[in-house]
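Here the structure is laid out as C-alpha cells; the discussion comes afterwards.
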Amino acid sequence: MTAVNIWKPEDNIPREILAILSKPHPNYQLAFLNIIQLLKTQRRTGWVDHGIDPCESISDHMYRMGLTTMLITDKNVDRNKCIRIALVHDFAESLVGDITPNDPMTKEEKHRREFETVKYLCESIIRPCSESASREILDDWLAYEKQTCLEGRYVKDIDKYEMLVQCFEYEQKYNGKKDLKQFLGAINDIKTDEVKKWTQSLLEDRQAFFDSLKE
C-alpha cells in the first residue's frame with residue numbers, strides 16, 4: 001500500500017534556515033526573519049499568471065495593506081490591531097506559497113497548510129523568542145482567517161481593495177492593453193461601508209482612464 005505524503009511546513013523550510021535551527025543554540029530571531037524574507041522574493045501568483053513582469057511580491061502587498069488600514073476613520077475600529085492583522089494575514093505563504101483558485105488544490109487543503117504553517121512558526125520558531133508575540137500573531141491571523149472581529153473584516157476588505165488598486169496601476173502601466181478584468185470580481189466581496197466608498201472612488205478613476213484611451 002502506497003504511503004500518502006502529507007504536506008508539512010517543516011519539510012518546506014530552505015536548507016540554510018534549517019542549518020540555523022539545527023545548531024545547539026539556534027538563533028530563532030534570525031531564522032524567523034529569514035523565513036519572512038521569503039515573502040519579499042515570492043511574486044503574487046495572479047499577476048505572474050497574467051504576464052506582469054516584474055510584479056509585486058507578497059510582502060509588497062501586505063506592507064501597503066498595513067499602511068492602508070491607517071486611513072480607516074471608523075471610530076469603532078482598533079487601527080493598531082488592523083495593522084497587525086494586515087502584517088500577518090498572508091505570512092503562511094512564506095512556506096505555503098501564493099495559492100490561487102486556479103491551482104489544483106481544495107480550499108480545505110489550502111486552509112490546512114496555512115494553519116499548520118502558522119501554528120508551526122508560532123510554536124516552534126517565534127515562541128522561543130517571545131511567548132507573547134507567538135500568541136498575538138496566532139490570534140491576529142485567526143482573527144483574519146475566521147473573521148471573528150470588526151478589524152478582521154476591515155482587513156479582509158482592504159485585502160481586496162489593495163488588489164484592485166494594484167490592478168488599476170498595472171492597467172495604467174500597460175496602457176489598458178492587459179486584460180485584468182477578472183480581478184474586478186473582488187468588488188462584490190467588499191462588505192464595509194468605508195472600503196466600499198474607497199472602491200467606488202477607485203472605479204470612477206479607472207473608468208475615466210479607460211474613457212481617455214478612446215479619445
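We count from 1, first residue shown onward.
The backbone N, Cα and C atoms fix where each Cβ goes, glycine too.
Keep in mind that this structure shows the original residues, not the substituted ones.
Summarising the annotation, Swiss-Prot assigns divalent metal cation 1 binding site to H61, H89, D90, D159. Sequence-distant contacts of H61 (divalent metal cation 1 binding site), defined as residues of its own chain at least six apart whose C-beta falls under 8 angstroms from its C-beta, comprise R44, D90, E162, M163, Q166.
Annotated divalent metal cation 2 binding site per Swiss-Prot: E93, D98, I99, in sequence order. I99 (divalent metal cation 2 binding site) falls within neither a helix nor a strand when secondary structure is assigned with DSSP, and so counts as coil.
Per Swiss-Prot, the feature domain 'HD' maps to 58-164; the stated evidence is sequence analysis. Counted with DSSP, the domain 'HD' (58-164) comes out as 76 helix, 0 strand, 31 coil.
Where Swiss-Prot documents H89 to A as a mutagenesis experiment, the accompanying text is: Abolishes activity. Over all protein chains present, the Cβ of H89 (mutagenesis position) has 24 other Cβ atoms lying within 10 Å.
One mutagenesis experiment catalogued in Swiss-Prot, D90 to A, is accompanied by this note: Abolishes activity.
For E93 to A, Swiss-Prot lists a mutagenesis experiment annotated as follows: Abolishes activity.
Residue density at H111 (mutagenesis position): 12 other Cβ atoms are found within 10 A of its Cβ, drawing on all protein chains shown. In Swiss-Prot, a published mutagenesis experiment is listed as H111 to A, annotated No effect on activity.
Applying an 8 A CB threshold to same-chain residues 6+ apart, the list for I99 (divalent metal cation 2 binding site) reads T45, E93, M105, K110, R113. H89 (mutagenesis position) sits 9 Å from D159 (divalent metal cation 1 binding site), taking the Cα positions as reference. Note: the CA-CA distance between D159 (divalent metal cation 1 binding site) and D98 (divalent metal cation 2 binding site) rounds to 14 Å.
Cα of H111 (mutagenesis position) to Cα of D98 (divalent metal cation 2 binding site): a span of 12 Å. Neighbour density at the Cβ, taken as the number of other Cβ atoms within 10 Å, is lowest among the recorded positions D90, E93, D98, D159 for D98.
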